[in-house]
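What follows is a short report on a single structure.
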Amino acid sequence: MDKILEGLVSSSHPLPLKRVIVRKVVESAEHWLDEAQCEAMFDLTTRLILEGQDPFQRQVGHQVLEAYARYHRPEFESFFNKTFVLGLLHQGYHSLDRKDVAILDYIHNGLKLIMSCPSVLDLFSLLQVEVLRMVCERPEPQLCARLSDLLTDFVQCIPKGKLSITFCQQLVRTIGHFQCVSTQERELREYVSQVTKVSNLLQNIWKAEPATLLPSLQEVFASISSTDASFEPSVALASLVQHIPLQMITVLIRSLTTDPNVKDASMTQALCRMIDWLSWPLAQHVDTWVIALLKGLAAVQKFTILIDVTLLKIELVFNRLWFPLVRPGALAVLSHMLLSFQHSPEAFHLIVPHVVNLVHSFKNDGLPSSTAFLVQLTELIHCMMYHYSGFPDLYEPILEAIKDFPKPSEEKIKLILNQSAWTSQSNSLASCLSRLSGKSETGKTGLINLGNTCYMNSVIQALFMATDFRRQVLSLNLNGCNSLMKKLQHLFAFLAHTQREAYAPRIFFEASRPPWFTPRSQQDCSEYLRFLLDRLHEEEKILKVQASHKPSEILECSETSLQEVASKAAVLTETPRTSDGEKTLIEKMFGGKLRTHIRCLNCRSTSQKVEAFTDLSLAFCPSSSLENMSVQDPASSPSIQDGGLMQASVPGPSEEPVVYNPTTAAFICDSLVNEKTIGSPPNEFYCSENTSVPNESNKILVNKDVPQKPGGETTPSVTDLLNYFLAPEILTGDNQYYCENCASLQNAEKTMQITEEPEYLILTLLRFSYDQKYHVRRKILDNVSLPLVLELPVKRITSFSSLSESWSVDVDFTDLSENLAKKLKPSGTDEASCTKLVPYLLSSVVVHSGISSESGHYYSYARNITSTDSSYQMYHQSEALALASSQSHLLGRDSPSAVFEQDLENKEMSKEWFLFNDSRVTFTSFQSVQKITSRFPKDTAYVLLYKKQHSTNGLSGNNPTSGLWINGDPPLQKELMDAITKDNKLYLQEQELNARARALQAASASCSFRPNGFDDNDPPGSCGPTGGGGGGGFNTVGRLVF
């Protein structure tokens, strides 16, 4: 029968005839044949299968072999034995090479035919060894795929025990050697299919024998981390990623990133090659593992690797966005790489030139998937332009291309950036070693205490959080200038963009410290604030005068010129201001005008003067302040000095003698000639007589609507103190007024009225006083209620002819001295005026913790407030503008907008507040601000910043939407951006070195948690890095001196 079949397949008979005869041969297989005939038939069919010249011959061989093996199984079992199979695997078959896939297919088919025979067990044992040998020989993808098919069908052939681990490792190495040089789609598809079969085999082995998984993954890492330049592992290894359980991510990444045997060069290679895996079309979860490794490296602070890999691979990842199959994973990795690379715009700017073309291409195809992708990409681009807003020339084409897609809110952008930063990645393994010192979750930067410099830190943070002021400072062009404003701009830029948790403002401190301030000793923050604003103001005036004299020359501003501020200020202020355009930045932001009006009670003539102020110093009403004074000498008692004047803006310390006028009556602000009895109280207030001071009727104001303390005492509010500040005052006794009309000292009535309100209203609560009798400094510990919404009474002057004729309105920052009233000259005429209640929102609160100005600690609460707020559109509609009357400027609760104001306060209560405590910045709430003194009696509000609210933006050129102020802040100049980028790189290097040092010491060091950057490095003294409401946990005794 074998001779007939052999002659038939090689004959020239027609193919249909051959098929009929072959069918007859197959049907005859059920007839009896002796062993020799069967063996001859098996030899012939094997030759036809392996060496057939055409598909017909090979098909005939398969059909006949299958038929005769089924009916003559013992004979086929004897033929298909271990020796025969081993010969095929070692020598091949005649001219057929042993690595030919046909041989493996033949063995695969032979196993199916003898599956029920006992001898198959011997073949299984043989093949367990042989398949391991074959894999070690690095078979080509096609042969490896056929081997995978065989082992998938016959799992008994897979090596067992320790050999299974070796087999998996060798199979991983084999996949690492796969290559496909063809560019034809059909061949590429076939290659991907072959790789998929091999990876599926590994998955099955891992499931059956879990012990093989970890060694296999170690082999994967060994392959991709190899630094051998002669070998580049195949991207086909990406096919294995989808089979690794996601539950193992944490364990594996921690093992990789903390293994001291893994060198940086190897880790860099591994990460680069994993990013290359994004090109593998069918791989799943590659992006998940890549991002996990990126986060793991950030957690152990290996920033050098992250920087190198990001710059090397960011363009490749962006390029993968063009390919639909790998686009989702590529976008996820691109987003993480860009959002975490926050110390420099370098990575983002590598892809900026390619963004517009990509956006236009996807917009034109109109597919829903493309639109959804562009929405995600647009959000990413907005985040990056927000973070690096100093490059309008690069970003304008991108903004134009993505203008039709939604822009995320600023809050969302900040949240995304904060969560993505390298320094925000937690490391549970290192938790017992050190707290990561990256930016806090707030995204804000602290200021390092340089030695009792909390008075400066708290003020700087309050000014930085004054959004409009910060933006104006950052927008100034001060290149080539060494002025104090330039140093403030530099400090603001670092607070906004540094990666550090806290910044050390050494240069600014040395430049801004008043000469009389002793270094490393506690100072008064209010005094420092006044000095700082005055210095900035005078400096700008000098520059403007120099610019007017030398318009064609480039101004050089140096420290030496700044030292001449005091001497030149008087000369420069002789020129009166004529327009807002001539105002300095400090005048625009913090400058207001206060009119002092004095009326002689004898001749009824009046005199007045308008002066500028940068802050208002508010004294406490005598009744409450005398009851709750803190004294360094417990035996001393307060001494009341009568006849003093209230100061509006004081350049010196706020610990000047706080003197209260004992004859102050009710709150009446009437600049017109009023024939009524002076001191008649308005309906909502009453005055109680106090005869503790001889010959004076010391009247004390009590607001009926102020919250009551336990025991019936009232808690004064800032509104009350402001009312008290603006209340009329009778000048008598030693404080009599010299009337030029009467040519003698006379009793007089003095009133003060705000005629021009500032953008930012600074209020200082006069808590520190000097007792001249006992020679001790005292602090008033009264709790003061802080309203979120404050209405400032501003008296608009509609006719000022008489005033302008007799007095020029000088805008200089000098104090209203106590003898000012006696120097005022009579005006002779009255002017019409009307009062407008200007709404302000509480922006910042500087708190003093302690019992004396020479000790204790400062910290501040603050929040972001811009010039406009949607809720205040309605507010301005409810404002009433009325002519001045005897009670027009009272700030009581019965004002027309009181109900609406209360509603606004409720809305503002829920807004985000920050607690700035030197290096530490935390989230807090307004409730914490309100309750600080009740929780910590020695922690009291001291300096307040209120932001004026506009129905429309009143600051020209400060519109965040104008130009390209991506994040509301102006773009940083190149000089500042370069400095920040350089420092951020330095910071990352410092963190990495520290992390490596800790890792080396971890094995022998005891695990004791002591956060660095908190209070370890702070200098000794009365000022420390923590404390205060909202974050406090210290007891009262421990908070006196930190």
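From the backbone N, Cα and C atoms, a Cβ is placed for every residue, glycine too.
Feature annotation from Swiss-Prot assigns active site, nucleophile to Cys454. In the structure as shown, the Cβ atom of Cys454 (mutagenesis position) sits within 10 Å of 33 other Cβ atoms.
The active site, proton acceptor annotation in Swiss-Prot covers His857. Neighbour count (other Cβ atoms within 10 Å of the Cβ, all protein chains): 30 for His857 (mutagenesis position).
According to Swiss-Prot, the domain 'USP' annotation covers 445-949.
In Swiss-Prot, a published mutagenesis experiment is listed as Cys454 to Ala, annotated Loss of deubiquitinating activity; when associated with A-857.
Cys454 (mutagenesis position) carries a helical DSSP state (H, G or I). Experimental mutagenesis is annotated in Swiss-Prot for Cys454 to Ala, with the remark: Loss of binding to LSD1/KDM1A.
The DSSP secondary structure for His857 (mutagenesis position) is strand. According to Swiss-Prot, the experimentally introduced change His857 to Ala is described as follows: Loss of deubiquitinating activity; when associated with A-454.
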Segment confidence, the domain 'USP' (445-949), expressed as mean pLDDT: 70
Pairwise Cα distance for His857 (mutagenesis position)/Cys454 (mutagenesis position) [Å, integer]: 7
